[in-house]
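Feature list (source: Swiss-Prot):
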type	residues	note
ACT_SITE	Y151	active site, proton acceptor
BINDING	10-33	NAD(+) binding site
BINDING	S138	substrate binding site
VARIANT	V34 to F	In strain: PS246
VARIANT	V68 to I	In strain: PS230
VARIANT	K185 to R	In strain: PS295
Amino acid sequence: MSLTNKNVVFVAGLGGIGLDTSRELVKRNLKNLVILDRIDNPAAIAELKAINPKVTITFYPYDVTVPVAETTKLLKTIFAQVKTIDVLINGAGILDDHQIERTIAVNYTGLVNTTTAILDFWDKRKGGPGGIICNIGSVTGFNAIYQVPVYSGSKAAVVNFTSSLAKLAPITGVTAYTVNPGITKTTLVHKFNSWLDVEPRVAEKLLEHPTQTSQQCAENFVKAIELNKNGAIWKLDLGTLEPITWTQHWDSGI
């Protein structure tokens with residue numbers, strides 16, 4: 001899929017991986033890049049505009065933990081501005097197993113709520129045009145870092161939720177896939193802690209192993225968006241992009 005003249009809404013598009021991905025996106029000659037983030041970063045917005053002045057870049061403050069009704073209200077404003085949204089990227093995430101409720105609220109519940117809100121506009125059963133959802137998971141979603149089970153569990157939930165969305169595409173008209181970064185050098189990794197402090201040096205230990213830069217991750221992130229494969233589970237690790245084959249151990253029969 002060519003991203004030329006597409007309208008993209010990027011939740012958490014100013015974070016570590018998020019900002020590098022936004023830089024790559026504007027190089028693709030989007031029509032609009034709408035960034036929703038908790039904290040404004042005027043310098044980053046100015047930089048993105050300078051990379052490609054032809055792309056209209058808009059920022060709205062957004063906390064993914066707000067109720068669905070508030071998200072729907074914000075999306076209504078965005079749709080009024082850009083008319084159509086082609087791609088939604090759900091990228092909000094924290095890695096803090098000391099904050100159990102907030103980790104789940106940001107990493108999973110917020111993603112589900114944002115998705116639920118945009119379906120109000122996209123769902124073909126309501127006359128919507130459909131759309132594409134790219135959810136940011138993590139390699140911990142299919143193989144946990146056991147010292148951070150809350151974070152890992154929240155990312156496993158993202159993978160399963162997104163796989164369900166993909167299978168619902170014939171009903172809703174909305175396709176979906178996950179991009180799942182491996183250990184990437186960002187402030188998120190440097191600051192994170194373990195559940196109940198079972199491993200006080202968990203961040204330090206992880207960084208002793210091979211990692212990738214956020215730029216490497218961002219380049220493959222955008223490649224995955226361009227490939228636009230419904231139901232894909234992409235692994236973005238050590239500068240590579242690889243599809244993961246999910247093994248089915250049970251079938252609901254419905």
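Backbone N, Cα and C atoms are what each Cβ position is placed from, and that goes for glycine too.
K185 (variant position) falls within a strand segment according to DSSP. The Cβ of K185 (variant position) lies under 8 Å from the Cβ of L207, T211, Q212, T213, S214, each of which sits 6+ residues away along the same chain. Within the same chain, residues at least six positions away from R28 (NAD(+) binding site) with a Cβ under 8 Å of its Cβ are S2, L3, T4, K6, V222, E226.
The Cβ neighbour count for Y151 (active site, proton acceptor), using a 10 Å radius over every protein chain in view, is 28.
The local packing around L25 (NAD(+) binding site), expressed as other Cβ atoms within 10 Å of its Cβ over all shown chains, amounts to 28.
Taking a C-beta cut-off of under 8 angstroms and a sequence separation of 6 or more, S22 (NAD(+) binding site) has the following same-chain neighbours: F10, G13, L14, L33, I35, A44, L48. In this structure, the C-alpha atom of Y151 (active site, proton acceptor) lies 9 angstrom from that of the residue listed as 'substrate binding site'.
A distance of 25 Å separates the Cα atom of L19 (NAD(+) binding site) from that of V68 (variant position). DSSP assigns V34 (variant position) to a strand. Ranking the recorded positions L25, V34, S138 by Cα distance from V68 (variant position) puts V34 first. Taking each Cβ in turn and tallying the other Cβ atoms within 10 Å, the top scorer among the binding-site residues G13, G16 is G13. Nearest by CA distance to the residue listed as 'substrate binding site', out of the recorded positions G16, L25, V34, is G16.
The C-beta environment of V34 (variant position), restricted to residues of the same chain at least 6 apart in sequence and closer than 8 Å, consists of N7, V8, V9, F10, I57, T58, F59, Y60, I78, Q81, V82, I85.
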